[in-house]
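Structure first, commentary second.
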Amino acid sequence: MSEEPTPVSGNDKQLLNKAWEITQKKTFTAWCNSHLRKLGSSIEQIDTDFTDGIKLAQLLEVISNDPVFKVNKTPKLRIHNIQNVGLCLKHIESHGVKLVGIGAEELVDKNLKMTLGMIWTIILRFAIQDISIEELSAKEALLLWCQRKTEGYDRVKVGNFHTSFQDGLAFCALIHKHRPDLINFDSLNKDDKAGNLQLAFDIAEKELDIPKMLDVSDMLDVVRPDERSVMTYVAQYYHHFSASRKAETAGKQVGKVLDTFMLLEQTKSDYLKRANELVQWINDKQASLESRDFGDSIESVQSFMNAHKEYKKTEKPPKGQEVSELEAIYNSLQTKLRLIKREPFVAPAGLTPNEIDSTWSALEKAEQEHAEALRIELKRQKKIAVLLQKYNRILKKLENWATTKSVYLGSNETGDSITAVQAKLKNLEAFDGECQSLEGQSNSDLLSILAQLTELNYNGVPELTERKDTFFAQQWTGVKSSAETYKNTLLAELERLQKIEDSLVEFAKRAAQLNVWIEAADDHVFDPINVDSVQGVQEIQEKFDAFLHDQSQQFAELEALAALTQQLRELGRSENDYSVISYDELSAKWNNLLAGIEERKVQLANELTTQTNNDVLCQSFSVKANEISDYVRVTLDAISQNTSSDPQEQLNNIRAIITAHAEKKPELDELYTIASQLEEAQVVDNKHTQHSLESIKLKWDKLNTLAKKNEQVVEGEILAKQLTGVTAEELSEFKACFSHFDKDNDNKLNRLEFSSCLKSIGDELTEEQLNQVISKIDTDGNGTISFEEFIDYMVSSRKGTDSVESTKAAFKVMAEDKDFITEAQIRAAISDSKQIDYLLASMPAVEGGFDYNSFAEKLYQ
């Protein structure tokens, strides 16, 4: 579309204004030189340096990329100059610009007003029209661009191209918006207009390569700065930052690709770190569980049991959760790699989920064996404690007996009558019988206990043996020696003694023996029942039955003593000085023993019932736990095999698994009920299974967690495929721009409005490209673009493609079409410092910069 003709009549107030004329001359001269310098040329006086047409032709060739033909390079005469300038004016008109009132003669005659009018027309066509289609639309689009970029800046409100820029803040805001590293806007003195203008002009010239087309005086020494000069200068900002935006867009595309690969690499690194730490913990814990050094006391073993219980309650569950989370991370990583068509992640040996599960199973086996070893050791220590108590009780009783007898035997009293001497001899005979009975029974019991302690690997057996042997060798032998001495003394005095009351002696002897048996029998009747199985109860029952058989034989001895007592009473001897116990006392002990026997029978029956019931519960727990464990294992296999290439099919499969898992919950509740019954029964070990409630619950939760995380990953991947790649901020920007150019609010843009809208947001299309876009998105063919069609175009044009070609293309834009990219270009296009560091560390260095092509190839291998 052609430019509107530029009036050059004397009514043009802007050209008549001398100050504006001076400003335009300066600005237009700088603009021309910004292009002529590409050819190594320049002008100094805009009204004289174009009079021969040579530099004017150079300017037109640079800005239009189209040569001006047949220009006389060595004009000699005025007619030659007019011909050259005429060719230039025709060249301008050939690009769709109508020149009204501007002739070659006026330019050759150095008419400043005509020259400035011509240059303004050129600026409109080649510098500002590419922002829109015609002057009004171009001005509006450029103004909208300034307003959007300076929105939110303190005391900056752009409403025109003259007074709105007079304080310099708008220029500073435009620079800060795009290059915040160049200006600290908050530190500016908002009232220092000259300082702000000078700062903006200097930075634009030095850092942005925008020539200084205006001076501070051009903006401040007039009430209203020249609009054309300001527009020309602002257009330089637009074109500079538009080029930067392309590089930034390419940088964002590269950034998205890098985010994906960096996240995958970080996920791999995190998995390996956590997996290594977990496997190390499992190995260390398994080594400690394989130790069997539990100490040599019940308290020590119970301390180990408490520590093991606390470990299973507090230390192990988080590690079990870590197993589940690592498997979820591993499967999620594989799913993401598969969905983006990358090679699967291969973990080092020993760190795959299956290998970790195997290591975990070995740990649980070690736990089971550790718990069993503790149970056996506690049982052993309890047996040792009972045997030691019994051993000490027997030996203490012997020591007390020996001490008592030593006092008696050491008196050496013979009595004052034959009866008394005979009584002492009889008493000594009773002592001898009791001594032999005690020695035989006690020594047998002590040896039996020592044998049992030896079998239990009790390390104190030598000390106990030495104590026993020392007692019998010293104190016991001393008592026997004293008895023998005392007996000889009595016999020496007994020549006149006669046998007195053999029956009393017989009673004393037999009663003492029976009394010893009754006291020894207490151990079979009153010892506590300490078992944890049906077999244990049966073993005690067998020993008890053997004892009952012996008891029936001892009962015959009691009846014989009863008959002997009756005979003594009939003879008038109710007292028996030779006996240590009376029949009534012996009978009372016997009756007490009988009561204990009956109670023992009840205890054994109850214990058998209890252990039988506990065993039934253990078997029920084992069956249910095995069922749930098998179900979890099969379901986990199903999840790991859910590898369909269709994400929706994967999602349907995993959701079906989650639903079925929820329906299985009552079976877990049933297991909890059985476990509660076992806990109430104080059953801590189950020989029918190695599963515990905690291990089943851990497997159950692991399945639940893995399924849900798998669901989340697949849902996320489906959603990722549906995303457009356009941010909410960009969508809001598209809507605001569309509404601005939709003047009649009919939710449609005509061709001119659509083109202006695209250019206001930085999309510059040629006429051919614009025609192709409209024919593609105007689906109803009505010649207008609806908001929905506009958004579809913006989304499709900004949706990144994840391929090696698209990534290379993005890098090429950032590198300004070179085959290598510099660090400065990377930092100019990408703002994320982590992404910048990653690129600088990963890209191969080449002469002049970095090889982005080989880097992109490596990314997609």
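Glycine is treated like the rest: Cβ placed from N, Cα and C.
Under the heading Ca(2+) 1 binding site, Swiss-Prot lists ASP742, ASP744, ASP746, LYS748, GLU753. Every protein chain shown contributes to the tally, and the Cβ of ASP746 (mutagenesis position) ends up with 9 other Cβ atoms within 10 Å.
What Swiss-Prot records for ASP778, ASP780, ASN782, THR784, GLU789 is Ca(2+) 2 binding site, and it gives sequence analysis as the kind of evidence. ASP780 (Ca(2+) 2 binding site) carries neither a helix nor a strand DSSP state and counts as coil.
According to Swiss-Prot, the feature domain 'Calponin-homology (CH) 1' maps to 22-127, an assignment based on sequence analysis.
Positions annotated as domain 'Calponin-homology (CH) 2' by Swiss-Prot, on the basis of sequence analysis: 136-242. Here the domain 'Calponin-homology (CH) 2' (136-242) has a mean pLDDT of 90 out of 100.
As a published mutagenesis entry, ASP742 to Ala appears in Swiss-Prot alongside the note: Abolishes cross-linking activity and reduces calcium binding by 55%; when associated with A-744; A-746 and A-753. Here ASP742 (mutagenesis position) comes close to LYS748, LEU749, GLU753, PHE787: these same-chain residues lie at least six apart in sequence, with C-beta atoms under 8 angstroms from its C-beta. In three-state terms derived from DSSP, ASP742 (mutagenesis position) belongs to neither a helical nor a strand segment and is classed as coil.
For ASP744 to Ala, Swiss-Prot lists a mutagenesis experiment annotated as follows: Abolishes cross-linking activity and reduces calcium binding by 55%; when associated with A-742; A-746 and A-753. ASP744 (mutagenesis position): 8 other CB atoms within 10 A of its CB, across all protein chains.
Annotation of the mutagenesis experiment ASP746 to Ala in Swiss-Prot: Abolishes cross-linking activity and reduces calcium binding by 55%; when associated with A-742; A-744 and A-753.
Recorded in Swiss-Prot as a mutagenesis result, GLU753 to Ala carries the remark: Abolishes cross-linking activity and reduces calcium binding by 55%; when associated with A-742; A-744 and A-746.
Annotation for GLU789 (mutagenesis position): same-chain Cβ neighbours under 8 Å, separated by at least 6 residues, are ILE777, ASP778, THR779. Recorded in Swiss-Prot as a mutagenesis result, GLU789 to Ala carries the remark: Decreases sensitivity to inhibition by calcium; when associated with A-778; A-780 and A-786.
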For this session: Identify, in sequence order, the residues in the chain of THR784 (Ca(2+) 2 binding site) that are 6 or more apart from it along the sequence and have a CB within less than 8 Å of its CB; answer 'none' if there are none.
Result: LYS748, LEU749, ASN750, ASP778
Problem set entry | ASP746 (mutagenesis position) and ASN782 (Ca(2+) 2 binding site), distance between Cα atoms, whole Å | 14
Exercise. Judged by the number of other CB atoms within 10 angstroms, which among GLU753, ASP778, ASP780 is the least packed of the recorded positions?
Worked result: ASP780
Exercise. What is the number of residues in the domain 'Calponin-homology (CH) 1' (22-127) that are helix, strand and coil, as DSSP sees it?
Worked result: 67 helix, 1 strand, 38 coil
For this session: Write out how many residues of the domain 'Calponin-homology (CH) 2' (136-242) are helix, how many strand and how many coil, based on DSSP.
Result: 67 helix, 0 strand, 40 coil
Problem set entry | ASP780 (Ca(2+) 2 binding site) versus ASP744 (mutagenesis position) - Cα distance in angstrom | 20
Exercise. What's the CA-CA gap between ASP780 (Ca(2+) 2 binding site) and ASP746 (mutagenesis position) in angstrom, rounded?
Worked result: 16
Exercise. Out of these binding-site residues, LYS748, ASN782, which one has the fewest other C-beta atoms within 10 Å of its own C-beta?
Worked result: ASN782
